[in-house]
Amino acid sequence: MAADLPEATVQNILDQESLKWVFVGGKGGVGKTTCSSILAICLASVRSSVLIISTDPAHNLSDAFQQRFTKSPTLVQGFSNLFAMEVDPTVETDDMAGTDGMDGLFSDLANAIPGIDEAMSFAEMLKLVQTMDYATIVFDTAPTGHTLRLLQFPATLEKGLSKLMSLKSRFGGLMTQMSRMFGMEDEFGEDALLGRLEGLKDVIEQVNRQFKDPDMTTFVCVCIPEFLSLYETERLVQELAKFEIDTHNIIINQVLYDDEDVESKLLRARMRMQQKYLDQFYMLYDDFNITKLPLLPEEVTGVEALKAFSHKFLTPYHPTTSRSNVEELERKVHTLRLQLKTAEEELERVKSG
């Protein structure tokens, strides 16, 4: 079934010039970082500037490009308009807390609201990014569960803001009095955390609007043709719909293509299994752009390897057709050699006459 359907590419993403935010996510171990890196490379060929951000604590982006990245945008070697950065999705509590006896109180307040630390960290990062002039920003996200929490950050921060407003109205100047007791009035007051959240409010509202705008934001799901990955992809697509975040591209990675030369029973069995799930992907997501990528015998690391693999994102991969073309050319060469040999023998007979 899947083999009969036309192959899609990620060209539609490159053609959508209004896109500002591109998220790449999926189950762990499916090749998200490789796909997000190559997608950023493809976008850099048609955009004035591209920034790729890793929000995965594992930070595989440096490994993919074989270049050290930090929490500040760094120019990727070999490019003039592609930048990369790796950020910690959890807030640095040392930056948030006071000193001496107050840091425990501050931490308790921050931790009292589930997810507030990650949400504030992500909002601060977006606030920084928005001050920079990048045409498109690609997110290499953590596995599905972390990604969904990340996408909830606007609601989490709004909830945190309302809770702290409620605390302020109920307890008045209690926190200010406590800060005076510790001699920290200048460093910590009742409005410290509240002020920080309010400072992010405009960013939250603006980004939330942009994330829900299909002209500005899209989510690319990366998966492999196996049951658990199919399940995670469906869960992700359903959750994205709840968040009103556009998604219309799926990349199916590590596909084994049918090859007449394959004799291994194990590979044949894996091909049959993959084909079953490929059919299900095409049935479930018949209105999506589905890009299939082959399983390679080696890892794709380093700029040159990423660039070499990038053409498979824009041109459907057809190994059978390629093999047939090569075999046809080889047959033609063999025939011409035979004809040349026959002609040379005929020429020798004529000469010896």
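Just so it is clear, glycine is given a Cβ too, placed from its N, Cα and C backbone atoms.
Here the original residues are kept at every noted site.
Cβ-based neighbour count (10 Å, all protein chains) for ASP56 (active site) stands at 23. Secondary structure at ASP56 (active site), as computed by DSSP, is coil. Annotation source Swiss-Prot lists active site at ASP56, citing sequence analysis.
According to Swiss-Prot, the feature ATP binding site maps to LYS27, GLY28, GLY29, VAL30, GLY31, LYS32, THR33, THR34, GLU226, ASN253. Here the Cβ of GLY28 (mutagenesis position) has 14 other Cβ atoms within 10 Å, regardless of which shown protein chain they belong to. In the three-state DSSP assignment, the secondary structure recorded for GLY28 (mutagenesis position) is coil.
For the mutagenesis result GLY28 to Ala, the note given in Swiss-Prot is Unable to complement get3a-1 mutant phenotype.
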Among GLY29, GLY31, the most crowded of the binding-site residues [Cβ within 10 Å]: GLY31
Rounded Cα separation (Å) that holds between GLU226 (ATP binding site) and GLY28 (mutagenesis position): 13
Distance from ASP56 (active site) back to THR33 (ATP binding site), taken between C-alpha atoms, in Å: 9
Set of same-chain residues at least 6 away whose C-beta sits under 8 angstroms from LYS27 (ATP binding site): PRO143, THR144, CYS223, ILE224, LEU228, SER229, GLU232, THR233
Pairwise CA distance, GLY28 (mutagenesis position) versus ASP56 (active site), rounded so that it is a whole Å: 10
